[in-house]
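Per Swiss-Prot, the feature ATP binding site maps to GLY132, GLY134, ARG135, LYS156, ASP168, GLY169, ARG220, ARG227, ASP348. Taken from Swiss-Prot, the feature active site, proton acceptor applies to ASP338. The annotation Mg(2+) binding site is assigned in Swiss-Prot to ASN339, ASP348. ASP348 to Ala appears in Swiss-Prot as a mutagenesis experiment; the accompanying note says: Loss of catalytic activity. Loss of ATP binding. Reduced survival and growth in response to reactive oxygen species.
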Amino acid sequence: MGEKRTIIKALKNSAASHFIKKLTADTSLSSIQEAINVVQQYNATDPVRLKLFHTPRMVSQGAHFAFCLPTKKPHYKPLLLSQNALDEFNLVQDQDLEKILSGEKVYYSDSIFPYSTVYSGFQFGSFAAQLGDGRVVNLFDLKDKCSGQWQTFQLKGAGMTPFSRFADGKAVLRSSIREFIMSEALHSIGIPSTRAMQLTLLPGTKAQRRNQEPCAVVCRFAPSWIRLGNFNLFRWRHDLKGLIQLSDYCIEELFAGGTQFEGKPDFNIFKRDFFPDTETKIDEQVEKDETEVSTMTGDNISTLSKYDEFFRHVVSLNANTVAHWQAYGFANGVLNTDNTSIMGLTIDYGPFAFLDKFEPSFTPNHDDTAKRYSFANQPSIIWWNLQQFAKDLACLLGPEARDLELLLKGELNSVDDALEKTMIERVQKLVELSANEYKYVFTTRYAQIMSQRLGVDLDLEKCMSSTNLKDIEHAAEKAKEFCDVIVEPLLDILQATKVDYNNFFIHLQNYKGPFFIKDKSDTATLFGAFDEEYLGMFFNSKQLQQMAETEEAFAAGEKVFDANGELRLLNEKLQEIRNWTQDYLTLVPPTETAARASLAKKANPLFVPRSWVLEEVVDDLMYSQRDGLQDPSSELDTSALKKLYLMSVNPYDRTKWDVTLRPELETKWADLSHQDDAKFMMQASCSS
C-alpha cells in the first residue's frame, strides 16, 4: 500500500515537471528562475506580472509552453474530491491539498513551476493556428502507486493564460461537474481516459455565457496532456527542431524510450486489409491515388525508425479507445485534433453523452449541425485526425535510415526531386499500413468488448496480442464473423425498436428464462413463440401490448387492421429477433446461463451517467441552491452530486453506492422503466 503522505511532503520528496525540463519555454520567460523572479518581485495585480502570466500573445518560434500561474480568485469552496484518485497517490486530505488542487495555493521550486502548453488544431476540419491551454495551468508530475507512471496534474478554469485568445480563462460549474463525473466514470468502466481529482466551486466568480453562470475549477491528471494538435503547430510553423524535440520527448518520456513499441507484429503484415468491407468508413478517409484493394503491392518496409514506431503506436492506442467508445455507446461530441490524445485517452470533455438509444447518426453536440462528430463517424474522424498527424511527422517518416540520420544531425541540406518522391512514397506506404492496422485493432477490440457484453467467450485476447500471422488471421476471422452474424443484426434491431442501449445488455445478462416457449407452428403469430420477458428486452410496453393483442385476435380468428403499417414492422423485427436469437444460442446455449452472466457482468456497467442525470444534478446546485453558490460561508447540499460520483466510479458494484445516501436516486437513475422518454438523447452546446 505505502504510507499516506501530505501533498507538501509528496511534492518536496518526489514531484517533478518533465515537460518543462525537456522542452522549450517561450522566450518571454525562458527559465523557471525568471518566472520565480517575477513572482517575488511583482504582486498579483502588477502590470508586468499580468502581462507575462495572464495576457494572450503569440509565443516565440520553437516554444512548447509558457510559464504562468492560476489567477487568484476571491473565494474557493471544494465540492467533491475523488477518493479513488486520492488513494492512487497515497495522499491524505488536508487544507494544503485542497488549496493546491484549487489554485488557491501555488507550489513551485527550482525544478517545478506552473505552465500552459501551446498547440494548434483542425477544428471541424478547418485549421486553427496558435491555440493552447487557454484556461488550463499545469502544476507538477507525481507517480501513481499502481503503475508507477508519472501523472501530470493541471487546473482547468484557472484563469487567463498566454493562450486564452479572446476567452476569459474561466470554466463554468455546469461543464466542470460534467467533466469531473464523466472522466472518472469512463475510467471506472475501463475506457481509457484522463482523470479528475478535485472539483472546486469559486463563489463570487461568474462567467458570461448565454447567461451569467457560477464558475469552478477542476483539478485533473493524466500521463500526458499532449495532443495531436501539439504536432499540428510545428508543421504550421515549419519548425523541424521543435518537432523533433517534441517527438523525442514523447518517445523517451511517455513511451519508455520506445520499449512500449515492442511486441508488435511485423508491420508489413498489414499490407493486407483484414476488414475490407468494414463499415467504419476508414477506406474513404485514406488519402491516396490508387483504388483501395484488399492487399497492397510493392516492396516491404524493411526497417522502422523510432518515429515510424511512434506513429504506429499512437494509431493503435487511438484505435483501441474508439473501439471502447463504440462498444459502450459513448459519443465524444468534439473530436478536433486538439482534442485527440497522443496516448489514446478520452480528453477535454465537452458536449459528450452516452447513447440512451442506439442511434448512430446522433451527435450530442448541439452546434454540430453537419453531424461531423456523430457517434457513427467517430472511428473515421479519429483516423482523419491521425492522417493529419502523419503529415505533421512526414519529414521524420519519409527518410530512410541514412537520410534520417543526416536530417537529425542537420546535415540534410537539400532534397532533390528523386529523394522527395521516395520520401513521399514511404510516408504514403506507412499511412496505408497504419490504416489497415487501425481497422484491425479497432474491429478486433470492438468485437472482443461486444462479445463480453453479450456473455460470449470469443477468446480473442491471446490472438489479438500475438505477432503470429495465423493468430492475427484467426482473430480477424472470428471478429468479422461475430460482428456480421451477431453484432450488426442486433444493432439494427435496437435501432428500430429504440430500447435503452446500455440496459439491454444488463437485462440480457440477468435473463434466466427460456428464449423460446413454443414452436412457431403452435402459435397464431410469431409473438407467441417467445417468452414475453425476453421480448421485453427488445420492445417497450406499448409495442408488447400491440403484439399481444394481435396474437389474441388471430387466435380467435378475428381480422386485424394495420392502417399505418406498424404491426407489419413489428412482425419484421420479430422475425429478425428469432433469427438473431437462434444464432446467439449457438454461441451461448441456454444451459450456460451462469457462465454467460458471469462473463457479461464484468463488462456491463449497472450505471452510466446519462445527460439527463447530469442535468438534474447541475440544476440541483445551480437553480435550487442558486444564492448559496455565491456565498462562501453557505452550506450547500451536495448529496446528489456525491451520490452520482459513487454510482459513476463503482459501475459494476451496486454495494458501493452507499444505500444510506439518497437511496431513491439509485432507482431513479439506474432503472429507467419509469422515465419520461423525452429526457433521452439530449444535446449540449460547446459553451463551457
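Yeah, the Cβs are placed from backbone N, Cα and C, and that goes for glycine too.
Just so you know, the substitutions we noted aren't modelled in this structure.
For the pair formed by ASP348 (mutagenesis position) and GLY132 (ATP binding site), distance between Cα atoms is given as 12 Å, rounded to the nearest Å. Per-site Cβ counts within 10 Å over the binding-site residues ARG135, ARG220 peak at ARG220. A Cα-Cα distance of 19 Å separates ASP168 (ATP binding site) from the residue listed as 'active site, proton acceptor'. If you draw a 10 Å sphere around the CB of ASN339 (Mg(2+) binding site), it holds 21 other CB atoms from the protein chains shown.
Packing around ASP168 (ATP binding site) is summarised by its Cβ count: 15 other Cβ atoms lie within 10 angstroms of its Cβ, all protein chains included. Inclusion criterion for the binding-site residues GLY132, ARG135, ARG220: a C-alpha placed within 10 angstroms of the C-alpha of ASP338 (active site, proton acceptor); this criterion is met by GLY132. Listed in sequence order, VAL59, SER116, THR117, VAL118, TYR119, THR161, PRO162, PHE163 are the same-chain residues six or more apart from GLY132 (ATP binding site) with CB atoms under 8 A from its CB. A distance of 15 Å separates the Cα atom of ARG135 (ATP binding site) from that of ASN339 (Mg(2+) binding site). For the pair formed by ASN339 (Mg(2+) binding site) and ARG220 (ATP binding site), distance between Cα atoms is given as 15 Å, rounded to the nearest Å.
According to DSSP, ASP338 (active site, proton acceptor) is assigned to a helical segment.
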